[in-house]
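One structure is given below, encoded as C-alpha cells.
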Amino acid sequence: MSGKIDKILIVGGGTAGWMAASYLGKALQGTADITLLQAPDIPTLGVGEATIPNLQTAFFDFLGIPEDEWMRECNASYKVAIKFINWRTAGEGTSEARELDGGPDHFYHSFGLLKYHEQIPLSHYWFDRSYRGKTVEPFDYACYKEPVILDANRSPRRLDGSKVTNYAWHFDAHLVADFLRRFATEKLGVRHVEDRVEHVQRDANGNIESVRTATGRVFDADLFVDCSGFRGLLINKAMEEPFLDMSDHLLNDSAVATQVPHDDDANGVEPFTSAIAMKSGWTWKIPMLGRFGTGYVYSSRFATEDEAVREFCEMWHLDPETQPLNRIRFRVGRNRRAWVGNCVSIGTSSCFVEPLESTGIYFVYAALYQLVKHFPDKSLNPVLTARFNREIETMFDDTRDFIQAHFYFSPRTDTPFWRANKELRLADGMQEKIDMYRAGMAINAPASDDAQLYYGNFEEEFRNFWNNSNYYCVLAGLGLVPDAPSPRLAHMPQATESVDEVFGAVKDRQRNLLETLPSLHEFLRQQHGR
C-alpha cells in the first residue's frame, strides 16, 4: 500500500504524548488527522523536571511558542548547571557538601563549550597548569564563568531579558503536559479522547490495524505512536518487540519522590539541579518558585523501599508517615527497535535511563525530530525505519555510557552500591573514550567553540551530544585526570604562557557577572509577575 499517512493515533498522554501531538501537529501542517487517546486514570510521572538548553530552539521555537510564555504557564525556572554533591567522599546522604582537600565536595557540570586557545581546548591547559603545580583551582571554577554565579544564586538573564550564559529549565511536568494539551487541541486541531485501550488488533502483515477501548470504541490509523510509558502497551505488548535490559551497566531501578515547600525570600532560588550522592544511589533536587521537586534514585539490590524512604526523608527532615511520596519502579534500557512496522515508541515506552543528566525530555523531542526527518508514507519504507532505529539506538547507548561513567569513576567505595558499580563492565566505545582522555586527547571535540552555533544546530548537537566539555566536567570533577599533560603542549611554550590571559579573562568575567546580575529569585518574580 502506498499514499500519504492520513491518520495518526497517539496512545498515552503525559509529557511525551502531548509533546508528540504538538510536534507532529505542527510538522504535518494539518495534512493528517491526529488523535491522542489517553487513559483517564493514568498519573503523569515526574516530581519536577530538568532539561537541557536546546529545548527552546529544537522544540518550543519549532512550535512558535516564546520562552517567557510557556515559562509563566508552567511555573518554570532556570537551570545553568548540575551540581554534583558528595560524589567523592564517604558518608550519609546530605545536601551539604562535605570537606574534600580543604574545599567542598562538589563540582558543576555547566552548559556551554570549552574555549580554545591556539586550537587546544582550555581543559588541556588547566590540567597542564595543575600537573606542574601552577594552580590548585578546580577545573570548573578555572575554565567556566558560571560556578561563581551559581554559588551566589544569580540569574542567567539580566532584568532587561538579555542572556549572559547558556541555560536550560526546571518545571512542573504536569503543567507542561497541560499547556501542550491546550496548544495541540486549540491551535493544531488534535483530537483528545479519554478512554482506556483494551485490545490491539493487528493485520495480516503484523502491523497495528486498530485499537479497541474500554467503552467499545474502535480507533484505526496509518501510524501509531506509543507514548504509554513503561508499559509499552503497543510496542512491547502488541508488537512483541523485546526490551533490552541495561542493568549490567546501570544498577538503579527505583525512585521515591516528592515536593517540598521552599522559602524563596529567605533562601533564594538555586539556578541548578542538584545530584546528591546517597548510600545506594543519588537524589535530585529541582528548584522551582516556592518549592522544589526531589527524588531518591536507588538500586533495589542494595536498599529496600522502606530503607530508601527513611534515608530520603531523614535528609530533608520529612515525616515518612505524613509526607506524600511517589514510589516508582522503572526499567532501564531500550527497545531493540524503537520503530516496528507502523508503531513508533516515544518517551519511556521506547527507552529510559535515570535522569542524572536530565535527558528524559530530550529523548522525546530528539525522537520526534528523527521521526519527522524519516517520516514515511503508507508503504513504511524499511530504509526509513532502520535509519530511525539506528539513530535512537546510538542516542540512548551514548547516554547510557556517559551516565555509567559517573558511578564507575566515582572514588566512593564506602557502601556495597558504590563498590558494585566498579565491578560492572564499560562498553567498548566508552573504554576507548576514557583511554583517549587519559592520553590527553579531546573527546568528541565540536567543530567550533561557539555555543550559540552549537545549541542552534540540532543536527550538529545530536551527532555530537556528549562532547569534550561534558566529559571533562564530569571526569575531572570526580577526580579522574589524564595520566600526563597533552604532549603537544610541550612544543607550544608561547601558548602555555599566553593562556594565562585567557584564564584571567574568565576571572574578570566572573567578577563582572557577580556584580551585575540579579538574583534568580528577583528575575523570576519579575518574569512571572509575582
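Placed from the backbone N, Cα and C atoms, the Cβ positions cover glycine too.
Keep in mind that this structure shows the original residues, not the substituted ones.
Values in this document were obtained by computation on a predicted structure and should not be read as measured data.
What Swiss-Prot says about this one:
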type     : residues                                                                : note
BINDING  : Gly13, Thr15, Ala16, Ala39, Asp41, Glu49, Ala50, Val197, Thr348, Ile361 : FAD binding site
MUTAGEN  : Lys79 to Met                                                            : Complete loss of halogenase activity
MUTAGEN  : Lys79 to Ala                                                            : Complete loss of halogenase activity
ACT_SITE : Lys79                                                                   : active site
BINDING  : Glu357, Tyr454, Tyr455, Glu461, Phe465                                  : L-tryptophan binding site
BINDING  : Thr359, Gly360                                                          : chloride binding site
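Shown here: features listed in Swiss-Prot, placed on the structure.
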residue: Ala16; record: FAD binding site; contacts (Cβ under 8 Å, 6+ apart): Cys227, Gly229, Ile346, Gly347, Thr348, Ser349, Val364
residue: Asp41; record: FAD binding site; contacts (Cβ under 8 Å, 6+ apart): Arg196
residue: Lys79; record: mutagenesis position; contacts (Cβ under 8 Å, 6+ apart): Ala50, Thr51, Tyr167, Ala168, Trp169, His170, Pro271, Phe272, Thr273, Ser358
residue: Thr359; record: chloride binding site; contacts (Cβ under 8 Å, 6+ apart): Ile52, Val353, Thr399
residue: Tyr454; record: L-tryptophan binding site; contacts (Cβ under 8 Å, 6+ apart): Leu113, Pro446, Ser448, Glu460, Glu461
residue: Tyr455; record: L-tryptophan binding site; contacts (Cβ under 8 Å, 6+ apart): Pro53, Asn54, Thr57, Asn166, Glu461
residue: Phe465; record: L-tryptophan binding site; contacts (Cβ under 8 Å, 6+ apart): Met395, Asp398, Thr399
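In the three-state DSSP scheme, Thr348 (FAD binding site) falls into the helix class.
Taking Cβ-Cβ distances under 8 Å and a sequence separation of 6 or more, the neighbours of Gly360 (chloride binding site) in its chain are Glu49, Gly347, Thr348, Phe352. Take Gly13, Thr15, Ala16, Ala39, Asp41, Glu49, Ala50, Val197, Thr348, Ile361, the residues named in the record as contacts for FAD: the widest Cα to Cα gap among them comes to 30 Å.
Maximum C-alpha to C-alpha distance over the listed L-tryptophan-binding residues Glu357, Tyr454, Tyr455, Glu461, Phe465 is 18 Å. In the three-state DSSP classification, Thr359 (chloride binding site) falls within coil. DSSP assigns Lys79 (mutagenesis position) to a strand.
Here the binding-site residues are Ala50, Thr348, Glu357, Glu461, and the one ringed by the most other CB atoms within 10 angstroms is Ala50. A distance of 24 Å separates the Cα atom of Glu357 (L-tryptophan binding site) from that of Gly13 (FAD binding site).
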